[in-house]
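Engineer: Below, the features straight out of Swiss-Prot:
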BINDING   L85, G86, K87, G88, G89, F90, A91, K92, C93, K108  ATP binding site
DOMAIN    79-331  domain 'Protein kinase'
DOMAIN    500-578  domain 'POLO box 1'
DOMAIN    598-682  domain 'POLO box 2'
MUTAGEN   K108 to M  Loss of kinase activity
MUTAGEN   D202 to A  Loss of kinase activity
MUTAGEN   T236 to E  Mimicks phosphorylation state, leading to increased activity
MUTAGEN   W504 to F  Does not affect interaction with NSF and ability to dissociate NSF from GRIA2
MUTAGEN   W504 to A  Abolishes interaction with SIPA1L1
Amino acid sequence: MELLRTITYQPAAGTKMCEQALGKACGGDSKKKRPQQPSEDGQSQAQVTPAAPHHHHHHSHSGPEISRIIVDPTTGKRYCRGKVLGKGGFAKCYEMTDLTNNKVYAAKIIPHSRVAKPHQREKIDKEIELHRILHHKHVVQFYHYFEDKENIYILLEYCSRRSMAHILKARKVLTEPEVRYYLRQIVSGLKYLHEQEILHRDLKLGNFFINEAMELKVGDFGLAARLEPLEHRRRTICGTPNYLSPEVLNKQGHGCESDIWALGCVMYTMLLGRPPFETTNLKETYRCIREARYTMPSSLLAPAKHLIASMLSKNPEDRPSLDDIIRHDFFLQGFTPDRLSSSCCHTVPDFHLSSPAKNFFKKAAAALFGGKKDKARYNDTHNKVSKEDEDIYKLRHDLKKTSITQQPSKHRTDEELQPPPTTFAKSGTSAVENKQQIGDAIRMIVRGTLGSCSSSSECLEDSTMGSVADTVARVLRGCLENMPEADCIPKEQLSTSFQWVTKWVDYSNKYGFGYQLSDHTVGVLFNNGAHMSLLPDKKTVHYYAELGQCSVFPATDAPEQFISQVTVLKYFSHYMEENLMDGGDLPSVTDIRRPRLYLLQWLKSDKALMMLFNDGTFQVNFYHDHTKIIICNQNEEYLLTYINEDRISTTFRLTTLLMSGCSLELKHRMEYALNMLLQRCN
């Protein structure tokens, strides 16, 4: 059965006035009755022509005229019926106002005469049973259902801006940012349905309803069904013919993948203004669907084409999951607005960033993170390179310097070197437990730095530790200064592998600072500025007296001058293995193509521990709640990982934060991390 199957908007409520006393509460009007308009978008289950809109001609459809005042026989509540919102196979949908509190609902009214046969009534009962248990921000809310002698009434969430079908009818096509905005919400609602083991089975523009705040709600559960194991799946063909998947047409049953297929059709239709499998006759349409044959216009950008093609894969197993869809480059590489103006219902939105700083950073983001290979790309349209473009190019050039040496460490007095008593820290836990808010002033306690720089002048000029720190600081500051305000962490979640510190020990009052990486490499930055790593095989040692000068030897056969340090290294390794737990849920993956990580500098304040590595990886662990921030560079793109108090990690592109903003809890930590980086030499 079809819930809000089609939305036919009637400008004037076309029926008798309520009693005079109730006129205002009802919002009725006294204009003459108008003839019913044909349905605009959704097709009924029995529809046969996919290309043309289907007109229902059931003039006896609703039986006798439905009364303006409707009373719930069980509660005695009185409702006033308003204008028709839409109509479908069995029912009409009306605006309906609860006269006790003036709350407006969308009421689906089904005459008993339309569901007289047992199988018809079963459909209604099944729809009610499925829909009434659903509660999600992006699913039309079911409120109440009752019956009287004439009709069944289902009270649903009222969506004042009608459906996506109406928006597309007015707009013809939508922009990519809008499509991302709506698709995110559809995916969110659909993911919830699939988690409840419910298949929608009729996803289309006419079943996505838009409320006053321009939020999308998935509706119409008339064809919805519980997810069955493959062997028990229904083989019936249902749904709107254009959006039927090959496996449903071939009577192999409907699974989650069939909803993904429909989502691909929806995305295609939003971007191009027509469905992918629209032909002049039904037989040809079905042939195209079975062969997954459709045209992909060159006007679409590559990520959009790729995502549509993956969702419209002929083989259901080749289609992406809902999580894969949200992690696709179409979402990750493009701007998604946080909210849309209601003017988008009829007018193309303007997403132009007005502030020059934001424009600069948007271009910088494209240069830094978009994988642009050379400066020439920016000179295509300008004979002369603008100052802004030069700044961007310089910024990108700085980011590519990942082989780092560092500035000579300062000689410190014994007093400065004396840290607090020995502190063994469990995965970022410290003896310092500070409950205060993270603030601007950084109170340094102790630090350690890798030994003096090599004699090469190029090393001093290009690859000093200062260069690494400055580059990370510049990118972090650029993101913080230009990202919009937001109240939550972006939805993006990348699955990527990188090295980070899972355990650490500060024994700097005697030997130095030890840490374990996620690939189980153990490193120690000794108080004398030397660095030693024990590789995951526990057999090989890498020794750095100075940056870029690495000695490699077996752990069991160390040169005489290193024996005592190797003993300390093994002690750190054993201690962390036995006593400390991992500080997060990130997978431990080793990528042998990536350079070995070693620590350039570590620094402890009264609130956090900062670690800066040779390849620009930057990690800050906060003591009081064990949250962590990790910034790393992969394929000329900066990623930020946030590990929350529950040790659950989320990874974003910095460009995503730049465009979407983030929660205050993350922003405050990013600001503190930046201050630690800037004040590291103080």
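Glycine is no exception: its Cβ is also placed from the backbone N, Cα and C atoms.
Original residues throughout; no substitutions modelled.
Are these features on the surface or tucked inside, and what touches them?
Structural biologist: For L85 (ATP binding site), the number of other Cβ atoms no farther than 10 Å from its own Cβ, over all displayed protein chains, is 25.
Per-residue confidence over the domain 'Protein kinase' (79-331) averages out at a pLDDT of 91.
K108 (mutagenesis position) falls within a strand when secondary structure is assigned with DSSP. Within 10 Å of the C-beta atom of K108 (mutagenesis position) sit 32 other C-beta atoms, taking all shown protein chains into account.
Within 10 Å of the Cβ of D202 (mutagenesis position) there are 26 other Cβ atoms, across all protein chains.
Its own atom aside, the Cβ of W504 (mutagenesis position) has 27 Cβ atoms within 10 angstroms in the protein chains shown.
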Engineer: Within the domain 'POLO box 1' (500-578), how many residues are helix, strand or coil going by DSSP?
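Structural biologist: For that range the per-state counts are 22 helix, 35 strand, 22 coil.
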Engineer: Out of K108, D202, W504, the mutagenesis positions in the record, which is closest to L85 (ATP binding site) when you go by Cα distance?
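Structural biologist: If we rank K108, D202, W504 by Cα distance to L85 (ATP binding site), first place goes to K108.
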Engineer: Sort the residues of the domain 'POLO box 2' (598-682) into helix, strand and coil with DSSP and give the three counts.
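Structural biologist: Residue counts in helix, strand and coil order: 22 helix, 37 strand, 26 coil.
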Engineer: How far apart, in angstrom, are the most distant Cα atoms among the ATP-binding residues L85, G86, K87, G88, G89, F90, A91, K92, C93, K108?
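Structural biologist: For the residues that bind ATP, the greatest Cα distance is 14 Å.
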Engineer: List, in sequence order, those mutagenesis positions among K108, D202, W504 whose Cα sits within 10 Å of the Cα of A91 (ATP binding site).
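Structural biologist: Within 10 Å of A91 (ATP binding site): K108.
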Engineer: Just checking the mutagenesis positions K108, D202, W504: which sit within 10 A of K87 (ATP binding site), CA to CA?
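Structural biologist: Close mutagenesis positions: K108.
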Engineer: Which has the fewest other Cβ atoms within 10 Å: A91, C93, the binding-site residues listed?
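Structural biologist: Among the binding-site residues A91, C93, the lowest count of other Cβ atoms within 10 Å belongs to C93.
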Engineer: From the recorded positions G89, C93, K108, W504, pick the residue whose C-alpha lies nearest to the C-alpha of D202 (mutagenesis position).
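Structural biologist: Closest candidate to D202 (mutagenesis position), judged by Cα separation, is G89.
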